[in-house]
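Listed in Swiss-Prot:
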MUTAGEN   Leu394 to Pro  In ML207; loss of function
MUTAGEN   Glu398 to Gln  In ML178; loss of function
Amino acid sequence: MLTRSPASAAATSPTTTVTVTVTAAATSPRPSRGAAPHGHFHYAPTPSLREAASRIPALSSRRQSATAPATSSTSLPISIQSRHGPAPVASHTSSPVASDPGLGFPPSSRPQRWAGVDVVAQYSPMEPMDYTTGALLSSQAASSSNNQAVARGSIESRPSHIPNTVGPMASHEEQASALASTSEATAAPIPHGPTVAVAVPPTPGVYSAAPQPHPLSHTPQTGTPVKRRNSQGDVTHNQVEAASAGQSGPHSPKRARLAPKIVSRRYEHCPVEDLVVLIAHMLGELIELNDEAAQKVGQRHNLTRFHSRTTPGISVLDYLHRLAKHAYLSPPILLSMVYYIDRLCALYSDFTINTLTVHRFLITAATVAAKGLSDSFLTNTLYARVGGVRVAELNMLELEFLHRVDWKIVPDPDVLVAYYGGLVARCPGYILECPEPEEADDEDEDEELDESDAIGDDDDDIDGEGGEREEETSSSQRDRHAT
């Protein structure tokens, strides 16, 4: 509620034009502040809009500074609330600094300020008031305080220019414009005198164009600056030399091949593991050749008892290692299995070694060779368990194999020697040991013959001397008888 005497309204300047927007309170009467102590109340009528309009220009004239022009047009929206109304309402007031044309603010771009109104205090936001104590000031005190404020200089509650800040997702053009506006706003004339370094905080929301080092990539520097500089130069020079040498130098040589393993010329002395590798290498080449030939021709394989429905998951090398380890296969048995391949293919035209027949052939050939060449062998139950087939199926495979090879399962020893030499020659990682020199054997034989001849001559000499002695003894005996 505005409580001003009519006398103050008469002091209004006739040259000032003020536009006032007043929100009147409820028209219902309300008790005055000076109520009687015994419950007698008198009601003060609400001031009319005409009286309020006559009071506002007087108040606004007192608030204007000495530097303001004589005539101005000011819009003062004021919200008048009742004493027992809701929470304080923010009213829109004009700042004397913002309305000062000397600061360069156009009328349309004046910054907006808000002033809170305490409902309990019942004062007008346009009345002069000491905000430190909360007491109202008289007209003389208000004018003196205004003069002191003008003498000290106006204090702005916000900066004269707010730079346009951009968010983290702004484009490069917006960031560049924000940096330019910030530099223009913070530019100031350089004073004549000693230079003072001032730290200017960065504008929030604007990214700096200079690259910032990563905190994790920063390494502590030790030593004097000169040593640090020299060490950095040395490291950079070394890095450049290493890079140029790597680009211009020859390519690094490939890994050297391992030397071939030397095996004995007699297959009986060859280790089982090496013989398994030799046989697996030969079977791999044979399977690859037969599979490619079948795909080119496009003919369908004639099914045999050795065919599987699908390719087993174990490789030929691993399968051979399993058989040799758990079925106790010796080198002659392994070489006999290779011999059976040629014999079965020669006598059974529908059979070929491929990915579907190799596993069943190997377990069948191992069973037959162990029974035909070894003095001790396992039962078909154990062979079937090692080979991964049923006992009944292994029995059928064994009978089929014996019938196809015409029951001839014992190869000639010279044939096994020939197969062994062929396996070593086909595998690149193995070679046979050098043969023993024959000249040494011939010399030994000649020496033995010479020794035997010398022994024979000695025997002849002994025999001749004995004969002469016998003749002498016989002649002497004759002479005695004659006498």
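Don't overthink the numbers, they just go from 1 along the chain as shown.
Yeah, the Cβs are placed from backbone N, Cα and C, and that goes for glycine too.
No substitution from the list is modelled in this structure, which keeps its original residues.
Small disclaimer: the values here were computed from a predicted structure and weren't measured.
Counted within 10 Å of its Cβ, the other Cβ atoms near Leu394 (mutagenesis position) come to 20, all protein chains included. Secondary structure at Glu398 (mutagenesis position), taken from DSSP and collapsed to helix, strand or coil, is helix.
Contacts of Glu398 (mutagenesis position) defined by a Cβ separation under 8 A and a same-chain sequence distance of 6+ are given as Thr364, Thr367, Val368, Asn380, in order along the sequence.
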